[in-house]
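Colleague: Below are the features listed in Swiss-Prot for this protein:
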{"type": "MUTAGEN", "residues": "ASP82 to Ala", "note": "Loss of activity"}
{"type": "MUTAGEN", "residues": "VAL311 to Trp", "note": "Loss of activity"}
{"type": "MUTAGEN", "residues": "ASP314 to Ala", "note": "Loss of activity"}
Amino acid sequence: MTQRLELQKLLNAAPVGARQWRVIICCFLVVMLDGFDTAAIGFIAPDIRSHWQLTAGDLAPLFGAGLLGLTAGALLCGPLSDRFGRKRVIEFCVALFGLFSLLSAFAPDLQMLVFLRFLTGLGLGGAMPNTITMTSEYLPARRRGALVTLMFCGFTLGSAFGGVVSAQLVPLIGWHGILVLGGVLPLILAVALVPLLPESPRWQIRRQLPQATIARTVGAITGERYNDTHFWLDEPAAGAKGSISQLFAGRQLAITLMLWVVFFMSLLIIYLLSSWMPTLLNHRGIDLQHASWVTAAFQIGGTFGALLLGVLMDRFNPYRVLALSYGLGAVCIVMIGLSENGLWLMALAIFGTGIGISGSQVGLNALTATLYPTQSRATGVSWSNAVGRCGAIVGSLSGGVMMAMNFSFDTLFFVIAVPAVVSAVMLILLTLAVRNPTSVPAALPSAGIVNK
């Protein structure tokens, strides 16, 4: 007699095993290399500027092109992942950004480098959201928030590592060598992912793959053998309209739009600080080596904040936790501007900003994965990240604009604090929106993040 097993209930009843930790580690390494690239470009920018005798304004297209590619990659690869699978898309995207990062090292001029940074961004933008989706779909409800944020700490650690390593190695190997390093490592990882990274069992069920294939995938997670078993998902079947339209179906529209505002504002801050902080500090007379350590405090704070918020989000109302965190982040941003004459006080304020802003962004990614069902989850996460990348483009460009307008140091950071306040307000409104049971799809009952 065929037994029927609901996948999420099965995952919830089992401990987190070796197969799930393998997925977490693989995805951790992917986002770590993404973080490395994000930070490295900010630290090699002064060397590129000197190499081609550019102005600060000339660097804006370099930052903007990569972020435009990130946006396009997220928009394209979310629906592709929902159709062709998480594993294939992640592997392809990692190989893509590795290849074009390597080619960027040999760009003959700024125009070609800008073009290659756009192509690098396509791979980066497609990989990151799908790692969130993949990790989320492998985990039991009780551990999902904490473990997805743990996985995404790879981004903040990669950013901290990329900044410090770039600052130390640029005098030795130049900006070309940093881009070679940033290209070779993803290519090695892409090859390793082929045998190491399994496919999502939720995607396999939703795409109606043979039950024997699903049984092997699930058996590798639980350590059990499943003969004559039918696996199913306790969520609505995919509709005819496709995964994109489901983001805006009924009252889901309000939740999607509010999420997008938070993503836009949050990544605006993160990329503005990541791209321009070394230049801003250098402009204040701080040498690049010291600037790298001070800027690394932002990413280290983000790692600490992500781990802390992941635990708090699993225990308390996640929307309120993130709203409070963004509010505290806004206060710390203001403190950066008020501490321009005290390097250690500035580093402490930047560390606090990392906790409140970068840490919250990691938590926001984990939260978003719970708000959409399997058939539209990768699209929902990817499109939210794509909107966030639009904010990142605005942030990376606005840093140069504010410097050109000769904003004072404290005024500049007062302006940067405004998006953090907006994010906090939107999350408070999201708390009200998700109280309505008709607002959220059936992904929430099995989500690892609950309202209290």
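Think of each number as a place in line: the chain as shown, counted from 1.
Including glycine, each Cβ sits where the backbone N, Cα and C put it.
Substituted residues are absent from this model; it holds the original ones throughout.
Help me understand the surroundings of these features in the structure.
Modeller: Reduced to three states, the DSSP call for ASP82 (mutagenesis position) is helix. Around the Cβ of ASP82 (mutagenesis position), a 10 Å sphere holds 29 further Cβ atoms from the protein chains shown.
All protein chains considered, the CB of VAL311 (mutagenesis position) has 14 other CB atoms within 10 Å.
A helical conformation is recorded for ASP314 (mutagenesis position) in the three-state DSSP classification.
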Colleague: Round to the nearest Å and give the CA-to-CA distance linking ASP314 (mutagenesis position) with ASP82 (mutagenesis position).
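Modeller: Counting only the Cα atoms, the answer is 26 Å.
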Colleague: Quick check for the class: what is the C-alpha distance, in angstrom and rounded, between VAL311 (mutagenesis position) and ASP82 (mutagenesis position)?
Modeller: 29
Colleague: Give the number of CB atoms, excluding that of ASP314 (mutagenesis position) itself, located within 10 Å of its CB.
Modeller: 21
